[in-house]
Amino acid sequence: MAPPGPASALSTSAEPLSRSIFRKFLLMLCSLLTSLYVFYCLAERCQTLSGPVVGLSGGGEEAGAPGGGVLAGGPRELAVWPAAAQRKRLLQLPQWRRRRPPAPRDDGEEAAWEEESPGLSGGPGGSGAGSTVAEAPPGTLALLLDEGSKQLPQAIIIGVKKGGTRALLEFLRVHPDVRAVGAEPHFFDRSYDKGLAWYRDLMPRTLDGQITMEKTPSYFVTREAPARISAMSKDTKLIVVVRDPVTRAISDYTQTLSKRPDIPTFESLTFKNRTAGLIDTSWSAIQIGIYAKHLEHWLRHFPIRQMLFVSGERLISDPAGELGRVQDFLGLKRIITDKHFYFNKTKGFPCLKKAEGSSRPHCLGKTKGRTHPEIDREVVRRLREFYRPFNLKFYQMTGHDFGWDG
């Protein structure tokens with residue numbers, strides 16, 4: 001038999017060589033796929049765990065939760081890595097992202113907050129309430145562990161427009177057990193047909209022991225609002241910030257004037273017939289200040305003990321005192337005290353030494369503290385006479401003399 005030729009020998013030696021190369025290629029491919037899988041798992045883990053880290057630091061409130069080693073808006077607790085059992089749950093959750101609150105409506109409470117440089121007063125800033133305060137959840141780690149939930153509000157600031165509702169809400173947000181929507185939901189007056197599920201979804205997440213709040217000052221003058229809120233929960237606590245109705249009306253007009261400089265004068269809008277001294281109660285700036293009339297609708301659905309009436313004047317002169325009453329009413333520990341405030345002489349009202357989650361002073365923005373136009377003294381006198389009987393009735397109904405007729 002003839003010995004194998006060169007071609008046959010080459011074919012025989014090439015076969016084991018090709019099998020060896022194939023096995024090496026397969027091994028490298030498996031190693032590459034395994035490495036990619038491990039990298040993917042690690043990347044997913046890092047993304048999931050990034051929430052607590054991001055939540056511990058930050059700049060402006062709109063861009064993210066501000067902080068200084070604590071988590072904004074919640075109990076001041078240090079973030080620690082979860083136990084092994086909790087890590088497993090944590091890995092199954094999507095990466096947490098902040099939700100911006102809905103844009104505020106044009107209802108007269110558009111005030112923003114200004115962040116000041118330490119030692120300065122009235123400096124412009126970049127964070128705000130309403131449209132610019134981010135809903136940074138309290139205890140981000142706890143929320144990532146599915147320990148927080150969205151609840152319907154247990155307390156609502158229902159009024160009044162230009163009474164000081166924005167200031168009250170922002171002061172309350174300093175409290176670690178208060179979680180509030182920054183923007184005004186306007187659910188019970190404009191969006192009721194969207195349903196309670198939609199309303200609940202607007203709320204920030206809360207932990208056990210925390211209170212969910214919102215404020216929409218137009219509720220107080222909305223006829224349907226009392227019945228609608230009662231239908232949601234008869235136990236809802238209601239807060240009304242009231243102010244001298246004459247001053248409130250002028251402030252209301254001043255705000256409108258800043259947006260529409262071509263409107264008639266305050267004096268011409270106040271009277272149906274100035275000669276006869278007949279006040280035009282259909283003008284909203286006047287109508288809102290008839291507090292006793294609006295309160296009657298609320299008392300048909302809520303007992304007076306479930307309503308707290310906050311003085312807008314005292315909120316300026318003694319913010320800590322009024323906040324003490326509010327905290328008691330809400331069943332909260334008195335954490336907000338004098339140490340949280342300083343009086344800004346330039347603006348003429350108190351500011352927070354430390355706003356929610358910030359290490360710098362915050363004041364209500366440029367839209368607050370506008371200079372009021374000069375109003376005819378005779379018009380002011382007639383307005384005071386008009387409001388006096390309504391004020392006296394309001395004092396009797398609430399059991400509190402606000403001193404607007406002194």
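Every residue gets a Cβ built from N, Cα and C, even glycine.
Substitutions noted, but not modelled.
Quick caveat, the model's predicted, so the values are computed rather than measured.
Experimental mutagenesis is annotated in Swiss-Prot for LYS161 to Ala, with the remark: 99.6% loss of enzymatic activity. According to DSSP, LYS161 (mutagenesis position) sits in a coil region rather than a helix or strand.
Under a cutoff of 8 A between CB atoms, and with a sequence separation of 6+ in the same chain, the neighbours of GLY164 (3'-phosphoadenylyl sulfate binding site) are VAL241, ARG243, VAL310, GLY312, LEU315, ILE316. The 3'-phosphoadenylyl sulfate binding site annotation in Swiss-Prot covers LYS162, GLY163, GLY164, THR165, ARG166, ARG243, SER251, LYS368, GLY369, ARG370, THR371, HIS372.
The Cβ neighbour count for ARG166 (mutagenesis position), using a 10 Å radius and every protein chain shown, is 28. Annotation of the published mutagenesis ARG166 to Glu in Swiss-Prot: 99.8% loss of enzymatic activity; the original residue is retained in the structure shown.
Feature annotation from Swiss-Prot assigns substrate binding site to ARG166, 184-190, 215-218, 255-259, 283-284, 367-370; the stated evidence is experimental evidence. In this view, GLN255 (mutagenesis position) is surrounded by 20 other Cβ atoms within 10 Å of its Cβ, with every protein chain counted.
Per Swiss-Prot, mutagenesis GLU170 to Gln is noted as: 17% loss of enzymatic activity. GLU170 (mutagenesis position) is surrounded by 25 other CB atoms, counting those within 10 A of its CB over all protein chains shown.
What Swiss-Prot says about the mutagenesis result for ARG173 to Ser is this: 44.1% loss of enzymatic activity.
Swiss-Prot gives this note for the published mutagenesis GLY182 to Ala: No effect on enzymatic activity. Of all the Cβ atoms in the protein chains shown, 27 others lie within 10 Å of the Cβ of GLY182 (mutagenesis position).
Quoted from Swiss-Prot, the note on mutagenesis experiment HIS186 to Phe is: Abolishes enzymatic activity. Mapped onto three states, the DSSP output places HIS186 (mutagenesis position) in coil.
For ARG190 (mutagenesis position), other Cβ atoms within 10 Å of its Cβ number 15. In Swiss-Prot, a mutagenesis experiment is listed as ARG190 to Glu, annotated with the note 32% loss of enzymatic activity.
Listed in Swiss-Prot is the mutagenesis experiment LYS194 to Ala, annotated as follows: 99.5% loss of enzymatic activity. The number of other Cβ atoms within 10 Å of the Cβ belonging to LYS194 (mutagenesis position), over all protein chains shown, comes to 13.
According to Swiss-Prot, the mutagenesis experiment GLN255 to Ala carries this note: 99.6% loss of enzymatic activity.
Under the DSSP three-state reduction, ILE288 (mutagenesis position) is assigned to coil, being neither helix nor strand. Here the residue is the original one, while Swiss-Prot reports the published mutagenesis ILE288 to Ala with the comment 65% loss of enzymatic activity.
Annotation of the mutagenesis experiment LYS293 to Ala in Swiss-Prot: 33.6% loss of enzymatic activity. Reduced to three states, the DSSP call for LYS293 (mutagenesis position) is helix.
Among the mutagenesis entries in Swiss-Prot is GLY365 to Ala, noted as: 43% loss of enzymatic activity.
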GLU170 (mutagenesis position) and THR216 (substrate binding site), Cα-Cα, nearest whole angstrom: 13
Residue, out of the binding-site residues THR216, SER284, whose Cβ gathers the largest set of other Cβ atoms within 10 Å: THR216
THR371 (3'-phosphoadenylyl sulfate binding site) versus ARG190 (mutagenesis position) - Cα distance in angstrom: 31
Which listed residue (LYS161, LYS162, ARG173, LYS293) has most other Cβ within 10 Å, given these are recorded positions: LYS162
